[in-house]
Each structure stands twice: as C-alpha cells, then as structure tokens.
Amino acid sequence: MTDGILGKAATMEIPIHGNGEARQLPEDDGLEQDLQQVMVSGPNLNETSIVSGGYGGSGDGLIPTGSGRHPSHSTTPSGPGDEVARGIAGEKFDIVKKWGINTYKCTKQLLSERFGRGSRTVDLELELQIELLRETKRKYESVLQLGRALTAHLYSLLQTQHALGDAFADLSQKSPELQEEFGYNAETQKLLCKNGETLLGAVNFFVSSINTLVTKTMEDTLMTVKQYEAARLEYDAYRTDLEELSLGPRDAGTRGRLESAQATFQAHRDKYEKLRGDVAIKLKFLEENKIKVMHKQLLLFHNAVSAYFAGNQKQLEQTLQQFNIKLRPPGAEKPSWLEEQ
C-alpha cells in the first residue's frame with residue numbers, strides 16, 4: 001500500500017513556465033504556511049543514532065595453518081549491545097515511517113481541499129467564533145499599540161513639564177520684578193506633573209492588562225485552535241483514506257487493511273472531537289473573561305482621563321484607589337519579585 005502511495009506522489013504534476021520556474025498561484029503563500037504547519041511535527045531523532053549496516057560481522061578472518069581441509073571462519077557473536085542497537089534502530093525506523101505516512105496523507109488532503117477536489121469537515125458555528133476571535137485579537141493589538149504610544153507621549157510631556165517648572169522656579173529667584181508671575185507658573189507646572197504621573201500610572205495599568213489579555217489569554221486559546229485545526233486535517237485525511245478502501249475490492253488482504261484503517265480513523269476522530277470540545281470551552285471562558293477585564297479597564301481609563309483633563313486632582317487620586325493602583329515615587333527602584341508576592 002505504501003508503495004502505491006509513494007508512486008502517486010512521484011507522478012504529481014507541477015505546472016511549469018517556459019523559463020523553468022514553477023507557476024505561482026494566488027493562494028501559494030497561505031498554502032506554504034499550511035504545509036509548514038503539517039511538516040513541523042516531524043520526529044526527533046537526535047537522542048540516539050540509528051545503527052545501520054551489518055551486525056556481528058567479523059573483521060579479518062584468520063585461517064590456521066594446520067592439516068584441516070576446511071578453513072574456519074572467525075565470527076563475533078552478537079552481544080547485548082548489538083541487540084539494544086537493533087531495537088533502537090527499529091523503533092526509530094517505525095517512528096519515521098509512521099510520520100512519513102501521516103505527513104503524506106495530511107499533505108494530500110490539504111492539497112485536495114485547496115484545489116477543490118476533496119471534502120472537509122466544517123463546524124460552521126465554531127469556525128465563525130474562531131474567525132471572530134482572530135479579528136478581535138487584531139483589533140485589541142491595535143488598541144495595545146496605541147496605548148503604548150499614549151504612554152510614551154505622556155512620559156515625554158511629564159519630562160517637559162518638569163523641566164519647564166524648574167526653569168520657572170529658577171527665574172523667579174533671579175527676576176525680582178517677575179518673581180510672582182514665574183512663581184505661580186512654576187507651581188502650575190508642578191501640579192500638572194503630579195496629576196500627569198497619576199494619569200500615567202492609570203494608563204500603564206490599562207496597557208498592562210490589555211497586554212496580558214492579548215498575549216496570554218487570547219494566545220493560549222489560539223494555540224488550542226491550531227491543535228484543533230491540525231486534528232481536523234488528520235481526521236479528514238484518514239476519513240478519505242477509509243472511504244477509498246471501502247470502495248475497493250474485498251479480499252483477505254483488503255479486509256485486514258480496512259480494519260486497520262477503521263481503527264486509525266476512529267482514533268483520529270476521537271482526538272478531533274476532544275479538541276473541538278476543548279476549543280468551544282476555551283472560547284466561552286475567554287469571552288466571559290474578556291468582558292470582565294475590559295469592563296474594569298475601560299471604566300478606569302475613562303475616569304482617569306476625564307479627571308485629569310478636568311483638573312480634578314481629588315477624583316484622579318480616588319480613581320487609582322478604586323482600582324488598587326499604587327504609584328511608585330519618582331526615582332524608586334522596581335521592587336524585587338519577593339516583595340511583589
């Protein structure tokens with residue numbers, strides 16, 4: 001059966017231009033990524049080496065000088081080490097063989113789906129939720145990028161206001177005729193710096209929470225989605241293989257292969273259904289967690305920004321207390337991990 005499969009693979013036609021280069025199809029980029037994902041699960045053979053060649057063979061045979069008519073051949077008996085090496089080599093060969101067959105079947109199924117010659121299992125509701133998650137993640141990544149830009153601008157503004165306040169304070173000491181004017185401008189800049197530091201703390205907390213939601217929670221769910229999609233491809237590949245065997249002639253050899261294909265198909269079906277259930281559960285919990293986190297963070301962001309631009313220092317400080325945000329004093333070092341526990 002394997003020889004037949006490899007024979008088909010060897011005769012696959014690839015469209016070629018007149019200049020000898022393979023023709024690029026519109027979906028080549030996506031297809032290449034999918035093929036890389038299929039090939040990435042190859043076996044790791046670096047732990048032990050595969051032993052090849054003869055086992056227990058003799059070196060240079062010694063023929064004794066005597067009256068014997070028949071020369072005696074020196075042979076080295078196989079030791080325990082040779083048996084272990086044979087076992088390791090056999091296991092590695094089986095791993096490579098199974099991986100090669102699985103990769104071929106999945107690649108064949110992927111190409112059949114891409115070129116419209118094969119069928120695929122589709123859970124419309126689940127795939128819609130997965131696509132919605134990917135779109136939501138892209139939008140949240142955009143919000144995260146803008147939030148980081150706002151943090152950088154606020155920090156730069158604080159540095160400028162602090163320097164301007166120091167300059168006004170210095171000039172108030174050196175210009176008696178303008179001492180009062182420079183003085184209250186210096187106090188204004190200092191107050192703006194204090195409120196700005198409070199706002200910066202709130203925005204940093206907002207950005208940190210969004211970052212955790214995007215890079216940890218959403219990414220964890222998408223990793224399970226990738227496992228589900230790989231299991232779906234394997235399930236369809238072995239389903240197609242079973243259907244082709246079922247349509248063939250029924251003899252003693254075919255019945256054995258059919259039973260083996262049925263068992264393999266059932267194993268991949270169980271794996272696919274389990275991962276489909278895992279994805280559905282993670283999507284549900286992710287949605288609940290996202291709503292809970294964003295409700296809190298959007299309220300914090302609104303209250304802090306509104307209080308800052310209204311010049312309401314008391315409300316700004318109350319906002320940070322409401323969300324248990326503690327500001328580090330200027331120049332303070334970051335606490336150690338032990339202090340944060």
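The count begins at 1 with the first shown residue.
Backbone N, Cα and C define each Cβ position, glycine as well.
Don't look for the substitutions in this one, it keeps the originals.
According to Swiss-Prot, the feature domain 'AH' maps to 121-321.
For Trp99 (mutagenesis position), the Cβ neighbour count at a 10 Å cut-off comes to 14, with all displayed protein chains included. According to DSSP, Trp99 (mutagenesis position) is assigned to a helical segment. The note that Swiss-Prot attaches to the published mutagenesis Trp99 to Ala is: Abolished ability to regulate ATG9A trafficking.
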